[in-house]
Amino acid sequence: MGKGDVLEAAPTTTAYHSLMDEYGYEVGKAIGHGSYGSVYEAFYTKQKVMVAVKIISKKKASDDYLNKFLPREIQVMKVLRHKYLINFYRAIESTSRVYIILELAQGGDVLEWIQRYGACSEPLAGKWFSQLTLGIAYLHSKSIVHRDLKLENLLLDKWENVKISDFGFAKMVPSNQPVGCSPSYRQVNCFSHLSQTYCGSFAYACPEILRGLPYNPFLSDTWSMGVILYTLVVAHLPFDDTNLKKLLRETQKEVTFPANHTISQECKNLILQMLRQATKRATILDIIKDSWVLKFQPEQPTHEIRLLEAMCQLHNTTKQHQSLQITT
């Protein structure tokens, strides 16, 4: 695996439970499974706390994942500290596996909640969505995009607060400005950045991704947030993702709401602002200032708002003189 400074080297062993024991982690039951490995509960004996251990098999994982996406995921998570993001503690590498030690969210995920209980009340949807908004505002203010927002990546702690997880497609958006520029001036260039790595699930993907076009990753995040909010209050996805051509057609139209759900007009308006074409789509700054979100917001993220406002102001001033950057 590349970027060796990201990981701690671990002794070679065939049994990952034995290796985890050496580091003080007593591995328990599996709580999640993915393409390249599984997530387990574990007890960290040195601090007497429960954690989550994501164990990735190098044999199952692709070279692209091991050499590009996994190091990027760890690098991103190492710089993040926010109450609505899953905390990263450490990463350990052996000859056959990579172990990522994370904060444990003991309440399952929001998708499981919806499948069990159905649509959220609007106050509960407002609570969870405003927490999601605060977490994404924090990311975007640091020029970081998630690119895989979906209900199953919104975990719940024991108090049923949202914890955004799975940063496998997250990235720090590059800037073409010299290091000597002010941080805010360098950051603003992210708004002129387009991605061409087509990440995430079709059901949550913006129309630009579905059409295979370079896309603004900040606006792809806010589209996914629109899908999430719709599903919270309706209990099903806004678009049929079983057929790609049908999905693409549906995402070009204004989303409709079922008559048998009581949803406030404020909530509907916000969803419509997020589920629209990129040139008119709400940014995270628009969302965080929205009247419906403000009713449920536990606190005003004044630092993030100031950063985002400065970035938007600079972007609007300089965008005519900037060329688009396209990366993966």
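Any Cβ shown, glycine's included, is placed from N, Cα and C.
Taken from Swiss-Prot, the feature active site, proton acceptor covers D148, and the record attributes it to sequence analysis. The ATP binding site annotation in Swiss-Prot covers I31, G32, H33, G34, S35, Y36, G37, S38, V39, K54. Annotation comment: Swiss-Prot describes 25-293 as domain 'Protein kinase'. Swiss-Prot lists K54 to M among its mutagenesis entries, and the accompanying note reads: Loss of kinase activity.
The binding-site residues examined here are I31, V39; by Cβ neighbour count within 10 Å, the least packed of them is I31. Comparing G37 (ATP binding site) with K54 (mutagenesis position), their Cα atoms are 7 Å apart once rounded.
For the binding site of ATP, formed by I31, G32, H33, G34, S35, Y36, G37, S38, V39, K54 according to the record, the largest Cα to Cα distance is 15 Å, rounded to a whole number. Annotation note: G37 (ATP binding site) sits in a strand segment as assigned by DSSP. Cα spacing between V39 (ATP binding site) and the residue listed as 'active site, proton acceptor': 18 Å, rounded to the nearest whole number.
In this structure, the residue listed as 'active site, proton acceptor' belongs to neither helix nor strand by DSSP; it is coil. For the recorded positions given as H33, K54, the lowest number of other CB atoms within 10 Å of the residue's CB is seen at H33. Residues near S35 (ATP binding site) in space but far in sequence (CB under 8 A, at least 6 apart, same chain), listed by position: K60. Under the DSSP three-state reduction, K54 (mutagenesis position) is assigned to strand.
In the predicted model, residues of the domain 'Protein kinase' (25-293) average a pLDDT of 92.
Residue environment of D148 (active site, proton acceptor) contains 21 other Cβ atoms, counted within 10 Å of its Cβ in all protein chains.
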